[in-house]
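Quick look at what Swiss-Prot annotates:
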{"type": "BINDING", "residues": "TYR140, ASP203", "note": "S-adenosyl-L-methionine binding site"}
{"type": "ACT_SITE", "residues": "HIS241", "note": "active site, proton acceptor"}
{"type": "MUTAGEN", "residues": "THR292 to Ile", "note": "Slight acquired ability to produce SALV from scutellarein-7-methyl ether (SCU7Me); when associated with V-296; M-297 and A-298. Acquired ability to produce salvigenin (SALV), and slightly ladanein (LAD) from scutellarein-7-methyl ether (SCU7Me); when associated with V-296; M-297 and A-298"}
{"type": "MUTAGEN", "residues": "MET296 to Val", "note": "Slight acquired ability to produce SALV from scutellarein-7-methyl ether (SCU7Me); when associated with I-292; M-297 and A-298. Acquired ability to produce salvigenin (SALV), and slightly ladanein (LAD) from scutellarein-7-methyl ether (SCU7Me); when associated with I-292; M-297 and A-298"}
{"type": "MUTAGEN", "residues": "THR297 to Met", "note": "Slight acquired ability to produce SALV from scutellarein-7-methyl ether (SCU7Me); when associated with I-292; V-296 and A-298. Acquired ability to produce salvigenin (SALV), and slightly ladanein (LAD) from scutellarein-7-methyl ether (SCU7Me); when associated with I-292; V-296 and A-298"}
{"type": "MUTAGEN", "residues": "THR298 to Ala", "note": "Acquired ability to produce salvigenin (SALV), and slightly ladanein (LAD) from scutellarein-7-methyl ether (SCU7Me); when associated with I-292; V-296 and M-297"}
Amino acid sequence: MAVDKEVELHAQAWDHALSYITPTALSAAVELEIPDILEDHGGLMSLSELSAASGCPREPLYRLMRFLIFHGIFTKSNDCYAQSPLSRVFTRENLGPYMLMQATPVTRSPAGLSGEALKTGTPLYLKSIRGEDSWNDPAYGFHMRAFTNGMAAHARLTAAAIVTNYPTAFNGVRSVVDVGGRHGMAIGKLVEAFPWVRGIAFDLPEVVADAPPRKGVDFVGGDMFESLPKADAVMLMWVLHDWSDDKCIEILKKCKEAIPTSTGKVMIVDAIINEEGEGDEFSGARLSLDMTMMAMTTQGKERSYKEWVHLLNEAGFSKHTVKNIKTIEFVIEAYP
C-alpha cells in the first residue's frame, strides 16, 4: 500500500515534536526500578505482580509499559512482561543511574538549548534561569547524588570497554593518574583488571575527601590547572569536553609535564565526532552529547578528529594514536 508522502512527513514531524517523551518515560521506568525488578524476578511478570513490586498503580503502569513495549524497550507475552536485551542495559549495574542523571529537572530543562541561549552563548541550563550556578544550587533541583551515581555508572562501563577492547592499554605502565577521577570508580576497575598498575585518583580536595578506600588506588587532591602527580601515564576520561580549546591546551600541557618524556603517555578517553565517512553505531549518540554540552556549558563541546589533533599539536605532543573501544568514547593516546 502506497504511503502518501505528505502524510509520512506529518507523521515524522509529530514523532519529532513528541520525541522527548520516550526518554522521559524510560526514566520513569528506571526510577520505578522496572528493569531491575524484571531482572531479579528472572521471568515473566503479570501487571499485578509488577504493580505490587514497583509500588505503581496498575493503570498508569499499564500505559507506561504499553508505550515502552511499542518502542522496543520491554517485551510482552501472554499479558505478562519481561526484559528485552535493551531493557537490561538500564539496570542499576548498567546505564540505569546515568539515565536518572539525565532525568533531573536541570538536565531536562529545554531552556539550555533554546534559541535565546544559542544567541547569547549563555546556557540557561546552568546559569541564566536564576542567575547562579545550578551545579551548586540544590534548591533548584540538580540532584548531586544522581549526578555522582550517573557518572560512576558511566565510568564503570567505559572502564569495562577499555579492559575488553584494549587489553594492552597498560602494558609497560606502572602508574596512572586519573584526572577528575572523583571516587575512583574508573581507575579502580582498571587496577582490578591490570593489577601491576598503581592507580591515582586525582580530583579537587573536597571530592577525594569523601572517597571510600579502593584497593590499589591512592587519592590525591589538587588543581589540574596547577600541577598533577607524577606517573607513567595520565588519563583524562570525559574531562576535556567540559572545557574550551585554550583550557584544554593548558590541561594537556600539565599532563605532559607529569609523565616521562621518553616513555610516558596521556590517555584521552572522550568522544570523536565523525565528520567524514560513515561513522559507527554511536555516531548519533556522540552528536547528541555535543548538543548536551552546548546546553550545559558555555565553552565545552565534543570534538572532531581534526579538532583533537589541533589541541595535541598546540600542547606540544609529537605523535598520537586512536583506539576504538566499541563504545561512545575512543582512547586517544598522546606521546611527548
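Backbone N, Cα and C atoms are what each Cβ position is placed from, and that goes for glycine too.
A separation of roughly 11 Å, to the nearest angstrom, links the Cα atoms of HIS241 (active site, proton acceptor) and MET296 (mutagenesis position).
There are 20 other Cβ atoms within 10 Å of the Cβ belonging to MET296 (mutagenesis position). Rounded to the nearest whole angstrom, the C-alpha distance between ASP203 (S-adenosyl-L-methionine binding site) and THR297 (mutagenesis position) is 20. Annotation for the mutagenesis positions THR292, THR297, THR298: lowest Cβ count within 10 Å of the residue's own Cβ, THR298. Rounded to a whole value, the Cα-Cα separation of THR292 (mutagenesis position) and THR298 (mutagenesis position) is 11 Å.
Of all the Cβ atoms in the protein chains shown, 21 others lie within 10 Å of the Cβ of HIS241 (active site, proton acceptor).
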